[in-house]
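What Swiss-Prot says about this one:
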BINDING   ARG54, ASP125, SER156, THR160, 190-196, 213-214, 253-254, 274-276  NAD(+) binding site
BINDING   LYS78, ASN276  L-phenylalanine binding site
ACT_SITE  LYS90  active site, proton donor/acceptor
MUTAGEN   VAL144 to Asn  5-fold decrease in catalytic efficiency with L-phenylalanine, while 2-fold increase in catalytic efficiency with L-tyrosine
MUTAGEN   VAL144 to Asp  3-fold decrease in catalytic efficiency with L-phenylalanine, and 7-fold decrease in catalytic efficiency with L-tyrosine
MUTAGEN   VAL144 to Leu  2-fold increase in affinity for L-phenylalanine. Slight increase in catalytic efficiency with L-phenylalanine, while 3-fold decrease in catalytic efficiency with L-tyrosine, leading to an increase in the specificity ratio of phenylalanine over tyrosine by more than 4-folds
Amino acid sequence: MSLVEKTSIIKDFTLFEKMSEHEQVVFCNDPATGLRAIIAIHDTTLGPALGGCRMQPYNSVEEALEDALRLSKGMTYKCAASDVDFGGGKAVIIGDPQKDKSPELFRAFGQFVDSLGGRFYTGTDMGTNMEDFIHAMKETNCIVGVPEAYGGGGDSSIPTAMGVLYGIKATNKMLFGKDDLGGVTYAIQGLGKVGYKVAEGLLEEGAHLFVTDINEQTLEAIQEKAKTTSGSVTVVASDEIYSQEADVFVPCAFGGVVNDETMKQFKVKAIAGSANNQLLTEDHGRHLADKGILYAPDYIVNSGGLIQVADELYEVNKERVLAKTKHIYDAILEVYQQAELDQITTMEAANRMCEQRMAARGRRNSFFTSSVKPKWDIRN
């Protein structure tokens with residue numbers, strides 16, 4: 001056996017080691033459009049895989065694969081925690097979203113998604129938007145987060161923000177014995193589509209906010225909003241948000257915000273927000289517990305949007321979405337109580353609850369093969 005052959009076998013073995021927890025990984029290549037993408041299906045015990053598609057100029061295929069594998073596994077737990085009948089998946093497109101997009105590229109991507117026969121449903125994520133997926137929808141009906149004009153649920157930031165507020169209410173219940181949002185001080189990092197709605201909801205209940213955002217107009221808007229409520233807003237610098245004398249830190253921007261540096265600065269009693277992957281490592285969940293800071297697992301708190309897009313695949317029913325989103329309150333309380341009872345971190349408690357649900361379903365159905373059929377189909 002030649003050195004080249006040995007090297008190839010080692011690389012193949014390493015690849016299978018990396019995806020050992022996953023059911024399926026699809027490498028998509030279309031030279032005509034320049035499409036290079038990876039679709040990772042982690043687990044379909046609960047139903048077809050569901051997860052967004054992001055587009056980034058990854059430095060290597062290996063980096064893109066790592067992202068797809070990590071994010072798809074996270075979606076499995078998020079779906080299980082949200083009590084929706086879907087498993088975890090994720091797609092990544094290798095390319096610069098500012099330069100490399102084209103209608104043809106997303107139609108090619110749609111063809112690859114459709115080839116999976118309903119095992120994977122996807123929609124927008126970092127670097128992609130609904131305009132991109134209107135093109136993909138010409139090749140597949142396995143697209144979620146569809147605009148209302150196409151029969152979808154519309155803006156998913158609304159139920160996402162609502163879920164965050166329910167998560168905060170549950171956190172306040174655990175901290176103070178009552179779930180009122182008003183009369184509590186919050187430090188909100190990020191006033192994007194979700195963060196701004198969360199801030200509005202808290203202000204309307206009479207909360208006191210420290211806020212930071214890179215957009216000056218957004219900061220001015222939330223200060224104007226505060227004038228119409230019994231709440232108040234104080235704008236702080238981005239690097240000062242972690243050290244505010246607040247009750248609850250509400251991260252609504254980016255991940256990894258609970259790390260060695262911020263741990264030294266936190267003066268809050270709890271953390272509950274919409275940002276994904278807030279803990280830089282699992283160890284930081286333990287560090288928070290040791291410091292007496294209550295942590296609301298992000299993938300439960302921010303699951304309102306997922307609940308809506310999962311609901312789309314059957315028939316949009318906003319009342320049903322609202323009712324399911326309200327259960328985030330109960331889920332977070334259950335996590336807190338279980339963590340306290342078992343003397344484990346809240347993240348460990350949340351993961352354990354999800355694994356128990358998957359194990360129970362796995363005794364009846366361990367592999368999803370048939371397709372859910374959404375009502376829209378604009379394929380040519």
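Residue numbering: from 1, along the chain as shown.
Every residue gets a Cβ built from N, Cα and C, even glycine.
Every position carries its original residue.
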Most Cβ neighbours within 10 Å, among the binding-site residues THR160, SER274, ASN276, goes to SER274
Give me the Cα-Cα distance between LYS78 (L-phenylalanine binding site) and THR160 (NAD(+) binding site), rounded to a whole Å.
-> 13
Same chain, |i - j| six or more, Cβ under 8 Å of GLY195 (NAD(+) binding site); the result in sequence order is ILE188, GLN189, ASP213, VAL250, CYS252, ALA253, GLY273, SER274
For the residue listed as 'active site, proton donor/acceptor', which residues of its chain lie six or more apart in sequence with Cβ-Cβ distance below 8 Å?
-> ILE39, ALA40, HIS42, GLY51, GLY52, CYS53, ARG54, ASP67, ALA68, LEU71, SER72, MET75
The number of other Cβ atoms within 10 Å of the Cβ of ARG54 (NAD(+) binding site), counted over all protein chains shown, is 21
Select one residue from VAL144, ILE214: among these recorded positions, choose the one with the most other Cβ atoms within 10 Å of its Cβ.
-> VAL144
When DSSP states are folded down to helix, strand and coil, where does SER274 (NAD(+) binding site) land?
-> coil
Return the member of THR160, GLY192, ILE214, ASN276 nearest to VAL144 (mutagenesis position) in space, with distance defined Cα to Cα and candidates limited to these binding-site residues.
-> THR160
